[in-house]
Amino acid sequence: MLQACKMEGFPLVAPPSDELVTYESELYQRQTHDYYSLIGGDGDSHSDHYWDFSTHHVHSEFESFPENHFTELQSVQPPQLQQLYRHMELEQMHVLDTPMAPPHASLSHQVSYMPRVCFPYPPLSPAHQQSSDEEEGERQSPPLEVSDGEADGLEPGPGLLHGETGSKKKIRLYQFLLDLLRSGDMKDSIWWVDKDKGTFQFSSKHKEALAHRWGIQKGNRKKMTYQKMARALRNYGKTGEVKKVKKKLTYQFSGEVLGRGGLAERRLPPH
C-alpha cells in the first residue's frame, strides 16, 4: 500500500509511532508532577526566596538614591494625569462651543422679528380702548375697593333708587348716595348741607355704617370701609360727577347728576 501511494504521486506522511506517543505522555506527566511538587512544597521557603531575590536587585540598582526620592516620583504622577485630562476636557469644550454661534444668531433674528407680528392688527378705537381699560381695572382691583368703572352706563331703575340689596343691575356710588339723601334713609349717616347746590356731608360717627351698607349693595364678601368709599368719591372728582368741598366730610354733586336724579325721582310711582 505504501508503494502504491508513492507511485501515484501523493505525499506520504508516516503515522506517529507508539514510541513517540509514549514519550510525549511521559514528558507531560513528568512536567505536571514537577509543577504540583512546587505548589505542594513549603510556601515559606519559596516566599523567602522571592523576597531575597527582589531585595537584592532593587537595592543594588537604586541604593545611590535617597528614600524620599521614590515618594516624590509616585506623588507627581497623578497630578500630571489630571492636568492631561483637564487639557483634553478644555479642548472638547472648545470644540463644543464653536457650533453654538449659529443658533444664537438665529434666535436674535427671531426676537427682532417679533414686533412685526403685531403690525397687521388694526389699532383699537379710543372708546373701545377706554372700555377695555375699565374692565381690566375691575378684574385687577381688590374686591373691596370701589373703582370708577363699576357702572354699566344705564339709567338706574326704580328698584335701585332706595339701595335695594340683591339687584342684578349695577349702581354707581354717587347715585347710591343721591338716592339715600332723597329718600331720607340713613339720615344719621348722611344729610344735605345745601340741597339746591347738591352739597352733602357724612357723619363722623356713623360713616362706617353707611360704607358697610354700600358694601352690601355691591355684593362684597368683606366689609366696606369709609376710606375706600371716599377714594371712589375722589375718583369721581376727575370725571365731574362729585367733587370734594373744603369742609370736612363734605362733597357736592354736579348739576348733571342732580338733573338725572330729579328725572328718576319723577319716575317713581306715588306711595
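Here the Cβ of each residue, glycine as well, is placed from N, Cα and C on the backbone.
Taken verbatim from Swiss-Prot:
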BINDING   LYS218, ARG231, ARG234, LYS244  DNA binding site
MUTAGEN   GLY41 to Ala or Ser  No effect on transcriptional activation of CSF1R or FCER1A promoter
MUTAGEN   SER45 to Ala  No effect on transcriptional activation of CSF1R or FCER1A promoter
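Everything Swiss-Prot records as a feature, shown here on the structure.
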{"residue": "LYS218", "record": "DNA binding site", "CB count, 10 Å": "16"}
{"residue": "ARG231", "record": "DNA binding site", "CB count, 10 Å": "14"}
{"residue": "ARG234", "record": "DNA binding site", "CB count, 10 Å": "13"}
{"residue": "LYS244", "record": "DNA binding site", "CB count, 10 Å": "14"}
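Classification of LYS218 (DNA binding site) by DSSP places it within a helix. ARG234 (DNA binding site) falls within a helical segment according to DSSP. Residue annotation for DNA gives LYS218, ARG231, ARG234, LYS244. The furthest Cα pair among them is separated by 23 Å.
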